[in-house]
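Peer 1: Sharing a structure here in structure tokens format.
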Amino acid sequence: MSSESSTEGDSDLYDPLAEELHNVQLVKHVTRENIDALNAKFANLQEPPAMYLIEYQELTSKLHELEAKEQELMERLNSQDQQEDSSLVERFKEQPHYQNQTQILQQQRQLARVHHGNDLTDSLGSQPGSQCGTLTRQPKILLRAHLPNQQRTSVEVISGVRLCDALMKALKLRQLTPDMCEVSTTHSGRHIIPWHTDIGTLHVEEIFVRLLDKFPIRTHIKHQIIRKTFFSLVFCEGCRRLLFTGFYCSQCNFRFHQRCANRVPMLCQPFPMDSYYQLLLAENPDNGVGFPGRGTAVRFNMSSRSRSRRCSSSGSSSSSKPPSSSSGNHRQGRPPRISQDDRSNSAPNVCINNIRSVTSEVQRSLIMQARPPLPHPCTDHSNSTQASPTSTLKHNRPRARSADESNKNLLLRDAKSSEENWNILAEEILIGPRIGSGSFGTVYRAHWHGPVAVKTLNVKTPSPAQLQAFKNEVAMLKKTRHCNILLFMGCVSKPSLAIVTQWCEGSSLYKHVHVSETKFKLNTLIDIGRQVAQGMDYLHAKNIIHRDLKSNNIFLHEDLSVKIGDFGLATAKTRWSGEKQANQPTGSILWMAPEVIRMQELNPYSFQSDVYAFGIVMYELLAECLPYGHISNKDQILFMVGRGLLRPDMSQVRSDAPQALKRLAEDCIKYTPKDRPLFRPLLNMLENMLRTLPKIHRSASEPNLTQSQLQNDEFLYLPSPKTPVNFNNFQFFGSAGNI
């Protein structure tokens, strides 16, 4: 009898179904942790590797199988539990207190479900055979957090965990820290919650995280990547190696190699340097930050320049000894804010620049003032243009004037070296096939540290006046940097004039509209016009007139980003007669403004003439055809447009175009230049139109409205990068030549 009871007790202690269920739960927990680890490492990548997708599919399918197995075992355990309950009731039915035993059993099971959750319950009573278990899952309590920039996340409410620790992972992914933000229970930010608050004590379902005013961070969802050749010493921010030809974001200035594209952060978020400097100045307003006060002299103690320092100190002491002593006492009483090394790195040394940049002109000007012969060149900067051997100086103004003169000489020297850096030798450029020709030159695809576009100008033998005008305009073009402007990379002056620009992977707007007949949506059409107006507004802010804006000079990338090319260069776009400019119109006929056709003024090109050409481009987009298609005689078009007798037919504009967009195009092509708006109000109107169009609003954290499942075969036929290793793959390798 005792042996039978012992075997029954062992069978009650060891349940094979419960043991199997426990093992399945452990394997499912490990599988879920593997999936979370894979997602944390590869889910943020725009193009995850194929091995990650395969492993993710295998783990998810395995997880589904384990969940099905767990459900099956739980059903079997429940059925076995019911059978044991029925047998238990029959066994104790003869006893008078069996009803009380049944009630106690049910109460103990309910307590076991609450306290143990998914685990097996312990023994429920002292009676043998009363041990049985139920498996239930306790629901998780989540707290929704609204993050800055219209993003949100959810965290599990666990007692004992601080609020900053619960949100730390979400903040780090967005390059934020708790010091930059504050938490409140309302959207207005009235009820502030401390970061060290226990998350289990919060009695709200959602919280709001917003940035503090002293740390404004402009965040963009999408980077504006631009290919660039860096002529200065630049390092990749992904691998920290030297970067020569690569990419950078025009918004956050993140620079990287092509092979380091997977290290680019998901959010375009520039570092708030201006706010950081403002915060430093606000904390200590008396800090001079290296700027000397009025009547004080600046001392730079550098061991390598001790000789120049001795020369400058001797000259200044002989000319003005009392002010130097007072300033010295002032410096002894108040220590400097910034060390000498930091000052020498942040700004140029005035004494060193004066020594290095003393030219013959300054020496001649000093000799003309009947000064005694100088024993050493380093004493030039200490003497003033209005001082004499017998005069005394009351302040250090003459020294500042000599510093200004030396800075001018330094700027002239830097401008000369910078001009030489932008000049490209014709032997360095590998000319490829001819792409096209226009009214001012011919465009070739070429290779110069990467694919570039070379436009040889029609000015074959430039005169000195033409060459000087060309250099002046190149000096203006090399300062243009904008996301809607083709990047100017350099120029060639010998044997013929040519400019080197960024190569645009795409086709022109003219080809899209009139050759391929691409049907743009209305919001896409307005966005193209907005980008063109934005680029032209930037050029006009730089005092650059395009002179030949047309759909052939507007290029579209695959993502419909706009690049404006062939801007500026009035030297090449002007007819020359010997050493003088000829008074003849240049450009394309259909996009010429009436005042340009008439040529009644010496220089009829203005900002309004570019606005007229922009109006014709907008008419092409709206009507999907060229203006004046019913007239084949060019002279007739020139005469009628110049007299104001011919205007584009606005009845051919697409029917779904809003009236405001039609009025905008009509205002741009008005006959009188003063009646045409400039690009700044045009840009504002186009942005308002694009903002008021009905569209599907989507969250900033999920920019893609529909997420397509990536397949494994999408990663099998990726094109190889255009690097110098694959040099034989260039199309122009067989027909190489020089300018």
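From the backbone N, Cα and C atoms, a Cβ is placed for every residue, glycine too.
In this structure the noted substitutions are not present, so the sites keep their original residues.
Checked Swiss-Prot, it gives:
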{"type": "BINDING", "residues": "His220, Cys249, Cys252, Cys268", "note": "Zn(2+) 1 binding site"}
{"type": "BINDING", "residues": "Cys236, Cys239, His257, Cys260", "note": "Zn(2+) 2 binding site"}
{"type": "BINDING", "residues": "Ile435, Gly436, Ser437, Gly438, Ser439, Phe440, Gly441, Thr442, Val443, Lys455", "note": "ATP binding site"}
{"type": "DOMAIN", "residues": "429-690", "note": "domain 'Protein kinase'"}
{"type": "VARIANT", "residues": "Pro322 to Leu", "note": "In strain: AA1"}
{"type": "VARIANT", "residues": "Ser327 to Thr", "note": "In strain: KLH4 and KLH6"}
{"type": "VARIANT", "residues": "Ser360 to Arg", "note": "In strain: Reids2"}
{"type": "VARIANT", "residues": "Ala465 to Thr", "note": "In strain: 5-17-88b#5"}
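Tell me what's around each of these sites.
Peer 2: In the three-state DSSP scheme, Cys268 (Zn(2+) 1 binding site) falls into the strand class.
Cβ-based neighbour count (10 Å, all protein chains) for Cys260 (Zn(2+) 2 binding site) stands at 18.
Gly441 (ATP binding site) carries a strand DSSP state (E or B).
For the domain 'Protein kinase' (429-690), the mean pLDDT of the prediction comes to 84.
In three-state terms derived from DSSP, Ala465 (variant position) belongs to a helical segment.
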Peer 1: Which one is closest to Gly441 (ATP binding site) in space, judged by CA to CA distance, out of the recorded positions Cys239, Cys249, His257, Ala465?
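Peer 2: It is Ala465, whose Cα lies nearest.
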Peer 1: Taking the Cβ of Cys268 (Zn(2+) 1 binding site) as the centre, how many other Cβ atoms fall within a 10 Å radius?
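Peer 2: Taking every protein chain into account, the count is 20.
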Peer 1: Around the Zn(2+) 2 site formed by Cys236, Cys239, His257, Cys260, which additional residues qualify by having Cβ within 8 Å of the site's Cβ center?
Peer 2: Glu237, Gly238, Arg240, Arg241, Leu243, Gly246, Phe256, Arg259, Arg263
Peer 1: Whole-number Å only: compute the distance from the Cα of Val443 (ATP binding site) to the Cα of Ala465 (variant position).
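Peer 2: Here the two Cα atoms are 24 Å apart.
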Peer 1: Taking the Cβ of Cys236 (Zn(2+) 2 binding site) as the centre, how many other Cβ atoms fall within a 10 Å radius?
Peer 2: 20
Peer 1: Tell me whether His257 (Zn(2+) 2 binding site) sits in a helix, a strand or coil according to DSSP.
Peer 2: coil
Peer 1: Determine the most Cβ-crowded residue among the binding-site residues Cys239, Cys249, Ile435, Val443, using a 10 Å radius around each Cβ and all protein chains in the structure.
Peer 2: Cys249
Peer 1: With every protein chain in view, what's the tally of Cβ atoms within 10 Å of the Cβ of Cys252 (Zn(2+) 1 binding site), excluding that atom itself?
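Peer 2: Cβ-Cβ neighbours of Cys252 (Zn(2+) 1 binding site) within 10 Å number 19.
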